[in-house]
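For reference, the structure is listed below as structure tokens.
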Amino acid sequence: MVFPAKRFCLVPSMEGVRWAFSCGTWLPSRAEWLLAVRSIQPEEKERIGQFVFARDAKAAMAGRLMIRKLVAEKLNIPWNHIRLQRTAKGKPVLAKDSSNPYPNFNFNISHQGDYAVLAAEPELQVGIDIMKTSFPGRGSIPEFFHIMKRKFTNKEWETIRSFKDEWTQLDMFYRNWALKESFIKAIGVGLGFELQRLEFDLSPLNLDIGQVYKETRLFLDGEEEKEWAFEESKIDEHHFVAVALRKPDGSRHQDVPSQDDSKPTQRQFTILNFNDLMSSAVPMTPEDPSFWDCFCFTEEIPIRNGTKS
């Protein structure tokens, strides 16, 4: 008797992904910009075309290209078959009818300062935020802290103000902010969440550039949230990145690090260039020269917030 051959579906192996793209140093040529816009969905082209500042348009474009690169290369879905949607809160997600071997596949992007960043996990809930340390546009640092007083708990402010140097205090402020935003983005609640419900116990206080640390602990309404873990890193001297991780059902996952793990991990951010972003791209729409003309009329945001050199 001859039995029919079994058909096996090869599921691509996927680990966590951490990517960053330097929007601040990217000066797209006409050919690059027109190729990029041909490689995203029409509704996203329209959205990006509405930005007043080139800085915002570049960051949004980089974010869309990173997402499509992720889905194409990690899920093996052809670039021109990828359908991205947005939730009611505006979060980009893969369309539910997509051929996805990972039912809990999760990704998140953030852009601020000079970078757009992406974190993705095959099984874990994930949120990411990046913050650039910069001086307040108006007023002194103490005045800025007074305005933001209700965003942090008393203990968090004690940690921030424990440093004598105001620049270091500002550094710690943005590190705390990135952590809170990463959690809020992971749970998808958007604006309206009371930030003082969250309290982060930072550890270590000093982070080395290029390393990833997983010691910081989260307390929600005074109770430690052990099912959550946070990866912290500095891409460069001025940019903090926080990645919030949790298994979707709330239980601990073997890939969610314990707060007792005091050693930096090797899940560092890979810095991509434009050629990396486009390595799997397939143009989906005709070339539109007017989109370049409109981009040329946008301006970079005036730099009112200085950074310490």
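Just so it is clear, glycine is given a Cβ too, placed from its N, Cα and C backbone atoms.
Keep in mind the model is a prediction, meaning the values are calculated, not measured.
Here the residue is the original one, but Swiss-Prot notes a mutagenesis experiment at this spot, ARG47 to Ala: Reduces affinity for magnesium by 7-fold, and holo-[acyl-carrier-protein] synthase activity by 2-fold. Residues near ARG47 (mutagenesis position) in space but far in sequence (CB under 8 A, at least 6 apart, same chain), listed by position: ALA60. ARG47 (mutagenesis position) carries a helical DSSP state (H, G or I).
The number of other CB atoms found within 10 A of the CB of LYS91 (CoA binding site), across every protein chain shown, is 15. The CoA binding site annotation in Swiss-Prot covers ARG47, 86-91, 108-111, 181-185.
Around the Cβ of ARG86 (mutagenesis position), the same chain contributes PRO92, VAL93, each under 8 angstroms and 6 or more positions distant in sequence. Looking at Swiss-Prot, you'll find the mutagenesis ARG86 to Ala noted as follows: Reduces affinity for magnesium and coenzyme A, and reduces holo-[acyl-carrier-protein] synthase activity by 7-fold.
Experimental mutagenesis at this site is recorded by Swiss-Prot as HIS111 to Ala, annotated: Reduces affinity for magnesium by 75-fold, and holo-[acyl-carrier-protein] synthase activity by 150-fold. All protein chains shown were included, and the count of other CB atoms within 10 Å of the CB of HIS111 (mutagenesis position) stands at 22. In the three-state DSSP scheme, HIS111 (mutagenesis position) falls into the strand class.
Among the mutagenesis entries in Swiss-Prot is ASP129 to Ala, noted as: Reduces affinity for magnesium by 10-fold, and holo-[acyl-carrier-protein] synthase activity by 30000-fold. In the three-state DSSP assignment, the secondary structure recorded for ASP129 (mutagenesis position) is strand.
In sequence order, SER110, GLN112, TRP177, ALA178, LEU179, GLU181, SER182, LYS185, VAL241, ALA242 constitute the residues six or more apart from ASP129 (mutagenesis position) in its chain with CB-CB distances below 8 Å. Residues annotated as Mg(2+) binding site in Swiss-Prot: ASP129, GLU181.
DSSP assigns LYS185 (mutagenesis position) to a helix in the three-state reduction. Under its mutagenesis entries, Swiss-Prot includes LYS185 to Ala with the note: Reduces holo-[acyl-carrier-protein] synthase activity by 2000-fold, with only minor change in the affinity for magnesium and coenzyme A.
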Pairwise Cα distance for ILE184 (CoA binding site)/HIS111 (mutagenesis position) [Å, integer]: 15
